[in-house]
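Asker: Before I ask anything, here is the structure I am working with.
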Amino acid sequence: MTDDKKKGKFIVFEGLDRSGKSTQSKLLVEYLKNNNVEVKHLYFPNRETGIGQIISKYLKMENSMSNETIHLLFSANRWEHMNEIKSLLLKGIWVVCDRYAYSGVAYSSGALNLNKTWCMNPDQGLIKPDVVFYLNVPPNYAQNRSDYGEEIYEKVETQKKIYETYKHFAHEDYWINIDATRKIEDIHNDIVKEVTKIKVEPEEFNFLWS
């Protein structure tokens, strides 16, 4: 990477199911585009790939497999997009991502009772985000929505376990806790304030789990 090339920023949204990640990530992408920032919006799992289609059937409870197998598939789904993400960032394009490796650890360790260190190992070496916005809502926040429960992890007791596991990342300096029980506009405004603090300057990549 040349010194005069500004690397794009990598922003991740994390949180429980139905915490507002899709809404807030879309709003941020719109904001960046309106401010002449070239940006790519990604989602994990990406259900369009071969691996992603298997994951999608699992989440919809249309197939079953061992806990270890599904965890490794989630990780593989992230790895198959690493070249794309790296290429975008090197071109100066920002990447906004709905879920990332932190979901893998929180869900597999919290919901499936897999060892936390074991869960982290497959994602070691993935590109580290510049900032993670954790949309913090209570585990029972979305239980009254009409479509709640359609996917395998959408149970309040399961969400409670995942919620506790997410706390392992709260000490990271790039992890920003956002109260997501408020109005959509207020949440978005807080996120924009944090994004404007991100320095855009030449730098090398950092990787998980450094």
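Cβ atoms are placed via backbone N, Cα and C, with glycine included.
Original residues throughout; no substitutions modelled.
From Swiss-Prot, for reference:
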| type | residues | note |
| --- | --- | --- |
| BINDING | Asp17, Arg47, Phe74, Arg78, Arg99, Tyr107 | dTMP binding site |
| BINDING | Asp17, Phe74, Arg78, Arg99, Tyr107, Ser108, Tyr153 | dGMP binding site |
| BINDING | Arg18, Ser19, Gly20, Lys21, Ser22, Thr23, Arg182 | ATP binding site |
| MUTAGEN | Tyr43 to Arg or Leu | No defect in catalytic activity |
| MUTAGEN | Phe74 to Ala | Loss of thymidylate and guanylate kinase activities |
| MUTAGEN | Tyr107 to Phe | 4 to 5-fold decrease in affinity for dTMP and dGMP. 6-fold decrease in catalytic efficiency with dTMP as substrate. 65-fold decrease in catalytic efficiency with dGMP as substrate |
| MUTAGEN | Ser108 to Ala | No defect in thymidylate kinase activity. 1.3-fold reduction in affinity for dGMP |
| MUTAGEN | Ser108 to Thr | No defect in thymidylate kinase activity. 2.1-fold reduction in affinity for dGMP |
| MUTAGEN | Ala111 to Lys | 8-fold decrease in affinity for dTMP. 4-fold decrease in affinity for dGMP. 439-fold decrease in catalytic efficiency with dGMP as substrate.2000-fold decrease in catalytic efficiency with dGMP as substrate |
| MUTAGEN | Tyr153 to Phe | 2.5-fold reduction in affinity for dTMP. 2.6-fold reduction in affinity for dGMP |
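For each feature listed, report its degree of burial, its nearest neighbours and the pertinent distances within the displayed model.
Answerer: The secondary structure of Arg99 (dTMP binding site), as reduced to three states from DSSP, is coil rather than helix or strand. Around Arg99 (dTMP binding site), a 10 Å sphere centred on its CB holds 23 further CB atoms from the protein chains shown.
All protein chains shown were included, and the count of other CB atoms within 10 Å of the CB of Ser108 (mutagenesis position) stands at 26. In the three-state DSSP scheme, Ser108 (mutagenesis position) falls into the helix class.
Annotation for Ser19 (ATP binding site): same-chain Cβ neighbours under 8 Å, separated by at least 6 residues, are Leu135, Asn136, Val137, Tyr141, Ala142, Ala180.
Using a 10 Å Cβ-Cβ cutoff, Tyr43 (mutagenesis position) registers 16 neighbours.
Within 10 Å of the C-beta atom of Phe74 (mutagenesis position) sit 26 other C-beta atoms, taking all shown protein chains into account.
Cβ neighbours within 10 Å of Tyr107 (mutagenesis position), excluding its own Cβ and spanning all shown chains: 26.
Its Cβ taken as reference, Ala111 (mutagenesis position) is surrounded by 19 other Cβ atoms within 10 Å in the chains shown.
Under a cutoff of 8 A between CB atoms, and with a sequence separation of 6+ in the same chain, the neighbours of Tyr153 (mutagenesis position) are Asp17, Leu59, Tyr107, Ala111, Gln159, Ile162. Under the DSSP three-state reduction, Tyr153 (mutagenesis position) is assigned to coil, being neither helix nor strand.
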Asker: Give me the largest Cα to Cα distance among Arg18, Ser19, Gly20, Lys21, Ser22, Thr23, Arg182, the residues the record lists as binding ATP, in Å as a whole number.
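Answerer: Between the most distant Cα atoms of the ATP site, 16 Å.
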Asker: What is the biggest Cα to Cα gap, in Å, among Asp17, Phe74, Arg78, Arg99, Tyr107, Ser108, Tyr153, the residues listed as binding dGMP?
Answerer: 19
Asker: About how far apart, in whole Å, are the alpha carbons (Cα) of Gly20 (ATP binding site) and Phe74 (mutagenesis position)?
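Answerer: Checking the Cα atoms of Gly20 (ATP binding site) and Phe74 (mutagenesis position) gives a distance of 21 Å.
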Asker: Most Cβ neighbours within 10 Å: which of the binding-site residues Arg18, Arg47, Arg78 is it?
Answerer: Arg78
Asker: Between Arg182 (ATP binding site) and Arg78 (dTMP binding site), find the distance joining the two CA atoms and give it rounded to the nearest Å.
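Answerer: Between the alpha carbons of Arg182 (ATP binding site) and Arg78 (dTMP binding site) there are 30 Å.
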Asker: My understanding is the cutoff is Cβ-Cβ under 8 Å with a sequence separation of 6 or more in the same chain; which residues meet that for Lys21 (ATP binding site)?
Answerer: Phe13, Glu14, Gly15, Asp98, Arg99, Leu135
